[in-house]
Amino acid sequence: MAKIVVIGAGVAGLTTALQLLRKGHEVTIVSEFTPGDLSIGYTSPWAGANWLTFYDGGKLADYDAVSYPILRELARSSPEAGIRLISQRSHVLKRDLPKLEVAMSAICQRNPWFKNTVDSFEIIEDRSRIVHDDVAYLVEFRSVCIHTGVYLNWLMSQCLSLGATVVKRRVNHIKDANLLHSSGSRPDVIVNCSGLFARFLGGVEDKKMYPIRGQVVLVRNSLPFMASFSSTPEKENEDEALYIMTRFDGTSIIGGCFQPNNWSSEPDPSLTHRILSRALDRFPELTKDGPLDIVRECVGHRPGREGGPRVELEKIPGVGFVVHNYGAAGAGYQSSYGMADEAVSYVERALTRPNL
């Protein structure tokens with residue numbers, strides 16, 4: 001089979017590598033960072049993560065649709081992957097109804113595209129089941145919560161078990177990957193899963209890439225479900241949100257914010273205060289067994305891209321075939337298998353049509 005170099009060992013790179021390995025290809029993963037590293041340059045460990053699609057349809061929704069049943073099955077059959085099946089409750093505030101009628105995110109719709117994709121989908125309007133007076137209705141369904149540190153290690157272990165090799169180094173130019181396949185031979189295809197670094201990677205330098213700063217708090221407190229809200233109480237903080245992701249180990253991720261073009265890597269104490277205050281105001285039961293037990297404040301840079309993610313085949317002069325798979329913004333985990341499968345299809349196209 002073909003010799004492939006995958007640049008990047010985040011969720012996109014590892015998922016794509018895994019799908020290529022399952023087809024019998026010889027894969028070398030090249031990355032400055034690998035699971036276990038905690039660097040602001042390595043986005044994937046800082047994510048929540050869950051399956052909570054916010055696209056209204058089209059290709060981006062298709063990526064999420066492909067990933068849902070795979071993640072659900074992993075939660076059921078492979079507990080070592082760190083994925084938990086758990087209910088997701090999206091709270092739609094009464095005050096947001098007018099604007100939602102104009103621009104309604106999929107997670108707040110009464111009749112979203114994914115209602116027949118997920119398990120146990122339900123619109124809850126019965127006031128006896130809605131705790132908060134300012135909530136118009138709930139969108140509830142069976143979702144997954146991914147412990148990202150555990151899952152990234154699981155992905156890497158799966159890749160290694162199928163024969164992948166790993167080269168831990170920074171790639172400064174896309175052409176350098178031609179010298180890095182473990183066989184010593186030039187790879188047939190390079191797969192670029194460099195995430196936000198695609199902005200700086202020589203030979204790519206995608207200036208459409210930009211950071212979307214996120215800040216969350218990891219705590220040893222939990223709810224029996226996951227939660228999100230259509231907006232926060234303060235009108236002046238429109239780039240902030242309230243969401244709680246409940247992991248299998250009893251910890252929770254409480255967030256957060258979506259701050260485009262913010263490269264800051266340091267936690268903002270005032271934002272941490274707002275995040276926790278909102279969570280406790282909405283869910284005082286978080287502290288039923290004791291006060292909030294904070295593990296750490298986390299900051300990450302989601303790989304945003306103008307026009308959406310890039311999944312495509314390119315033939316670069318002097319380099320060869322490159323398949324790009326990056327720029328999923330905040331949807332990296334929930335879109336991972338859909339985007340990886342499309343990337344694999346482009347690899348196969350390059351292999352079968354070398355004169356493109």
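Yeah, the Cβs are placed from backbone N, Cα and C, and that goes for glycine too.
Note that the coordinates shown come from a computational prediction; the quantities given were computed from them, not determined experimentally.
Its own atom aside, the Cβ of Ala9 (FAD binding site) has 26 Cβ atoms within 10 angstroms in the protein chains shown. In the three-state DSSP scheme, Ala9 (FAD binding site) falls into the coil class. What Swiss-Prot records for Ala9, Ser44, Gly48, Asn50, Val171, Arg302, Ala329, Gly332, Tyr333, Gln334 is FAD binding site.
Where Swiss-Prot documents Phe54 to Ala, Ser or Tyr as a mutagenesis experiment, the accompanying text is: Increases activity on cephalosporin C (CPC). The enzyme becomes more resistant to thermal inactivation. Annotation for Phe54 (mutagenesis position): same-chain Cβ neighbours under 8 Å, separated by at least 6 residues, are Ser105, Ala106, Ile107, Ala331.
According to its DSSP assignment, Phe54 (mutagenesis position) is coil. According to Swiss-Prot, the anthranilate 2 binding site annotation covers Phe54, on the basis of similarity to another entry.
In Swiss-Prot, a mutagenesis experiment is listed as Cys108 to Ser, annotated with the note Decreases activity. Secondary structure at Cys108 (mutagenesis position), as computed by DSSP, is helix. The local packing around Cys108 (mutagenesis position), expressed as other Cβ atoms within 10 Å of its Cβ over all shown chains, amounts to 22.
In Swiss-Prot, a published mutagenesis experiment is listed as Cys108 to Asp, annotated Increases activity.
Taking a C-beta cut-off of under 8 angstroms and a sequence separation of 6 or more, Arg110 (mutagenesis position) has the following same-chain neighbours: Ile123, Tyr137, Val139. Here Swiss-Prot describes Arg110 to Ala as a published mutagenesis experiment; the accompanying note says: The enzyme becomes more sensitive to thermal inactivation.
A simple way to gauge crowding: the CB of Val167 (mutagenesis position) has 15 other CB atoms within 10 angstroms, across all the protein chains here. Recorded in Swiss-Prot as a mutagenesis result, Val167 to Ala carries the remark: Loss of activity.
Among the mutagenesis entries in Swiss-Prot is Arg169 to Ala, noted as: Alters substrate specificity and decreases the stability of the enzyme; when associated with A-220. Around Arg169 (mutagenesis position), taking its Cβ as the centre, 11 other Cβ atoms fall within 10 Å, counting all chains.
Around the Cβ of Arg220 (mutagenesis position), a 10 Å sphere holds 14 further Cβ atoms from the protein chains shown. For Arg220 to Ala, Swiss-Prot lists a mutagenesis experiment annotated as follows: Alters substrate specificity and decreases the stability of the enzyme; when associated with A-169.
Swiss-Prot documents Arg220 to Asp as a published mutagenesis change and attaches the note Alters substrate specificity and decreases the stability of the enzyme.
Marked as (R)-lactate binding site by Swiss-Prot on the basis of similarity to another entry: Tyr243, Arg302. Within 10 Å of the C-beta atom of Tyr243 ((R)-lactate binding site) sit 21 other C-beta atoms, taking all shown protein chains into account.
Residues or ranges marked as anthranilate 1 binding site by Swiss-Prot: Tyr243, Arg302. When secondary structure is read from DSSP and collapsed to three states, Tyr243 ((R)-lactate binding site) falls in the strand class.
Contacts of Phe258 (mutagenesis position) defined by a Cβ separation under 8 A and a same-chain sequence distance of 6+ are given as Ile212, Arg213, Gly214, Asp239, Glu240, Ala241, Arg302, Gly330, in order along the sequence. What Swiss-Prot says about the mutagenesis result for Phe258 to Ala, Ser or Tyr is this: Inactive with D-alanine, D-serine, D-lysine, and D-threonine.
Listed in Swiss-Prot is the mutagenesis experiment Phe258 to Tyr, annotated as follows: Inactive with D-valine and D-tyrosine.
Quoted from Swiss-Prot, the note attached to the mutagenesis of Phe258 to Ala or Ser states: The activity with D-tyrosine, D-leucine and D-phenylalanine increases.
Among the mutagenesis experiments that Swiss-Prot reports, Pro291 to Ser is described with the note: Loss of activity. The Cβ of Pro291 (mutagenesis position) has 10 neighbouring Cβ atoms from other residues within 10 Å, across all protein chains displayed. According to DSSP, Pro291 (mutagenesis position) is assigned to coil rather than to any helix or strand.
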Problem - Greatest inter-residue Cα distance in Å for the FAD-binding set Ala9, Ser44, Gly48, Asn50, Val171, Arg302, Ala329, Gly332, Tyr333, Gln334 - result: 30
Problem - From recorded positions Ala9, Pro291, Tyr333, the one whose Cα lies nearest Pro309 (mutagenesis position) - result: Tyr333
Completion exercise
Cβ contacts within 10 Å for Arg302 ((R)-lactate binding site), all chains included, total 24
Problem - Nearest of the binding-site residues (Ala9, Val171, Ala329, Tyr333) to Pro291 (mutagenesis position) - Cα to Cα - result: Tyr333
Completion exercise
Within 10 angstroms of the C-beta of Gly48 (FAD binding site), the count of other C-beta atoms across all shown chains comes to 27
Exercise for the section: Using Cβ-Cβ distances, find the residues under 8 Å from Tyr333 (FAD binding site) that belong to the same chain and are at least 6 apart in sequence, listing them in sequence order. Expected result: Val11, Ala47, Gly48, Ala49, Asn50, Trp51, Ser67, Leu71, Ile146, Thr148, Tyr151
Handout entry: Those residues of the chain, 6+ apart, with a Cβ under 8 Å from that of Val171 (FAD binding site)
Key = Ile7, Val30, Glu32, Ala177, Leu180, Ser194, Leu201
